[in-house]
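**Student:** I'd like to ask you about the structure that follows.
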Amino acid sequence: MFGKRKKRVEISAPSNFEHRVHTGFDQHEQKFTGLPRQWQSLIEESARRPKPLVDPACITSIQPGAPKTIVRGSKGAKDGALTLLLDEFENMSVTRSNSLRRDSPPPPARARQENGMPEEPATTARGGPGKAGSRGRFAGHSEAGGGSGDRRRAGPEKRPKSSREGSGGPQESSRDKRPLSGPDVGTPQPAGLASGAKLAAGRPFNTYPRADTDHPSRGAQGEPHDVAPNGPSAGGLAIPQSSSSSSRPPTRARGAPSPGVLGPHASEPQLAPPACTPAAPAVPGPPGPRSPQREPQRVSHEQFRAALQLVVDPGDPRSYLDNFIKIGEGSTGIVCIATVRSSGKLVAVKKMDLRKQQRRELLFNEVVIMRDYQHENVVEMYNSYLVGDELWVVMEFLEGGALTDIVTHTRMNEEQIAAVCLAVLQALSVLHAQGVIHRDIKSDSILLTHDGRVKLSDFGFCAQVSKEVPRRKSLVGTPYWMAPELISRLPYGPEVDIWSLGIMVIEMVDGEPPYFNEPPLKAMKMIRDNLPPRLKNLHKVSPSLKGFLDRLLVRDPAQRATAAELLKHPFLAKAGPPASIVPLMRQNRTR
C-alpha cells in the first residue's frame, strides 16, 4: 500500500533537430512566405485572388424570425405576401429582370432516371464533361433538408464559417493576386445626381462622350436598363454610396475604397432592398396618389426561398449522391464533387447559401441560363435543388480545372490560344444571339475537360438584353477584365464580353491581365482613361494574333468586332484540336 513510488520516466529533448521550414506572412505583399512546396498550390492559388468589392448598403437584407412554412414539391405555400410576390414573378419580363424571363426558350425534354440524372448525358448537344462553379470565399454545408417530397424551410440560423471566408471590403492586389470569380462591383445610382456630368480634365484618350442631359433611367423598381446614362462623373471614378436621399453628393474615391464604395444593383424589382431604390420615380406618371400596392416591398427570406422553389427540381440530391468532397470556393458558394450512387459517376455540386449572397436574386441565373442555353462549349447542368437554405446546382465535373492554372504556370503557344478562343467565341456567339451577356469572361470562367475540350461556366452574373431593353448599365464584373464603357457607366451590350475576351488573350500570352499590379480601383481608372492595353511580349506574337487582339480591344464598342465576326478571323484557323491542350494540363499537374 505504501510501496515505493515508481520512478518518473524522463523524456529527453529532441536530438539532431533542424529547423528547415519557416513560414510567415508578408503584410506588405499580402502573401505567405517560406511555404513548403506541397502547400503552395493549396494556399497561394486561392489566397492570391483579390476579393470582390461590395457596397453593404445594397446587400440583400434579411428579415429574421419569419414563421416557418412547409413547402411541398416545387410549389410554394401561397399566403398573402407570397401571392403578391409570385404574381409579380409570373408577370415579370426581361424589361424588369435579367434572370426571370417569360421569353426563355423551353428547356429541352430529357429522359431522367429516378435519381434525377439524364439517362445519356453524353448524347446531348453538350458533348462532354464539364466543371462547376468558381472560386470564392463562402462556405457552409446544408445542415437540414427535407426528403424528396416534403422540405422544411429552415429559419434563421448561424452557419459555421469557412476558415477562409472572404471579406466584403476591397483589398489591394499585388502582382500575384487574382480576383475571385463573380461580380466585383455594382454601383447603384442615387437620385438627384447632377445631370450632364462631364469627364474629368486630362483624359485625352477617352473617346466616350457624355450626354449633355442625363435622363434618369430607373423607376422606383428594378435595375436601370434603358440607354440614357445617369451615373456619376466617370472622370473622378466617383462611386457613390447607396442612399435614398437625393441630396448626397458623389464622392471621389481615393486609393482602395471603403467597403461602402462599391455595391451591386438590385436586378429584380420585388427583390430589391429599399436602400437601393431612388426616392422618386424616374419618369413622372399621371397625376394622382401612388397606389400603395405598387411600392417596392421587402421580400423576406421565406418568400424568396418559395419563389426560388418554383424554378428548381423537387427532391433532395442526397438521396442519390454520396461522398461529397469540397474542391473549391466561389464568390457565391462552395463547389464539391460527389458520386452518383447508382453509377459511380463523378459530378460537381455547387452549394450556395441563400442567406450569404450579395445579390440573392442573381441565384436565378445559376439555374435559368445553363438550363435554357445548351451548347457543347457551355458547362452542362443536370439538376438544381433547394436543400434547407441552400441552392444546390448539380453539374458535370470538369477534371481539367480552370484555364487560370494553365495561364499562370505555363506558356501557351498560338495553336493552343486559338483553340481556347475558338471554343469561347462559339459559346458567346450563341449566347449573344439570344441576348445573353456573360459579364465575367476571364480565365477563371473557362474550364477544361480531361481531353482538352473548353467550356464556359459561371453564369451567375449574366444579363439579358432584348428589343425592350437593348442595353444594360450595371457595374458588374471583375475590375481587370472590365470594358471601358462599363466602367464609365455608359450603356453597354454583349460587346463587353468581347473586350474581356481580349484581356483573357493577354492573360494567355503574358500570364496575367494588364494593370494586375495595381489596386482594383486604380486599374479600373487606367482602363477607362488610357489607350487599349498592349501585350508585354508583343515581339513574341505573330501578326495574325496581334490583328486578332486589335479587333477585340477597341475602345469604341460600336467598332468592336462581334463574336460572329471574330469566328471568321484568320487567326482562328491556327486552332488546334482539343488534344493540343492536354500537354498544358499535364505540365501543370507535374510542376
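Just so you know, glycine gets a Cβ as well, placed from its N, Cα and C.
From Swiss-Prot, for reference:
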| type | residues | note |
| --- | --- | --- |
| DOMAIN | 11-24 | domain 'CRIB' |
| MUTAGEN | His19 to Leu | No change in cell motility; in association with L-22 |
| MUTAGEN | His22 to Leu | No change in cell motility; in association with L-19 |
| DOMAIN | 321-572 | domain 'Protein kinase' |
| BINDING | 327-335, Lys350, 396-398, 458-460 | ATP binding site |
| MUTAGEN | Lys350 to Met | No change in cell motility; in association with M-351 |
| MUTAGEN | Lys351 to Met | No change in cell motility; in association with M-350 |
| ACT_SITE | Asp440 | active site, proton acceptor |
| MUTAGEN | Ser445 to Asn | Approximately 30-fold increased autophosphorylation (constitutively active mutant) |
| MUTAGEN | Ser474 to Glu | Approximately 3-fold increased autophosphorylation |
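What's the neighbourhood like for each of these?
**Tutor:** Within the chain carrying the domain 'CRIB' (11-24), a Cβ under 8 angstroms from the stretch's Cβ atoms is held by residues 32-36, 39, all 6 or more beyond its ends.
When secondary structure is read from DSSP and collapsed to three states, His19 (mutagenesis position) falls in the coil class. The Cβ neighbour count for His19 (mutagenesis position), using a 10 Å radius over every protein chain in view, is 5.
A C-beta separation below 8 Å, combined with a sequence spacing of at least six in one chain, links His22 (mutagenesis position) to Gly34.
The Cβ of Glu396 (ATP binding site) has 24 neighbouring Cβ atoms from other residues within 10 Å, across all protein chains displayed.
Under the DSSP three-state reduction, Lys351 (mutagenesis position) is assigned to strand.
DSSP assigns Asp440 (active site, proton acceptor) to coil in the three-state reduction, placing it in neither a helix nor a strand. For Asp440 (active site, proton acceptor), the count of additional Cβ atoms within 10 Å of its Cβ stands at 28 [all protein chains shown].
Ser445 (mutagenesis position): 27 other CB atoms within 10 A of its CB, across all protein chains. In the three-state DSSP scheme, Ser445 (mutagenesis position) falls into the helix class.
According to its DSSP assignment, Ser474 (mutagenesis position) is coil. Within 10 Å of the C-beta of Ser474 (mutagenesis position) we count 25 further C-beta atoms, all protein chains included.
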**Student:** Report, in whole Å, the straight Cα-to-Cα distance of Val335 (ATP binding site) from Lys350 (mutagenesis position).
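**Tutor:** Answer for this pair: 4 Å between alpha carbons.
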**Student:** Restricting the comparison to the binding-site residues Ile327, Ser331, Leu398, which residue's C-alpha is spatially nearest the C-alpha of Ser474 (mutagenesis position)?
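**Tutor:** With Cα distances computed to Ser474 (mutagenesis position), the winner among Ile327, Ser331, Leu398 is Ser331.
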**Student:** Roughly how many Å lie between the Cα atoms of Ile327 (ATP binding site) and His19 (mutagenesis position), rounded to a whole value?
**Tutor:** 32
**Student:** In the three-state scheme derived from DSSP, which category covers Ile327 (ATP binding site)?
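**Tutor:** The residue in question, Ile327 (ATP binding site), is strand (DSSP, three-state).
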**Student:** Just to verify a number: CA distance, Glu329 (ATP binding site) to Lys351 (mutagenesis position), in angstrom, no decimals.
**Tutor:** 9
**Student:** Tell me the Cα distance separating Glu396 (ATP binding site) from Asp440 (active site, proton acceptor), rounded to the nearest angstrom.
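**Tutor:** On Cα coordinates alone, these residues lie 20 Å apart.
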**Student:** In Å, rounded, how far does the Cα of Lys351 (mutagenesis position) sit from the Cα of Glu396 (ATP binding site)?
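**Tutor:** Checking the Cα atoms of Lys351 (mutagenesis position) and Glu396 (ATP binding site) gives a distance of 14 Å.
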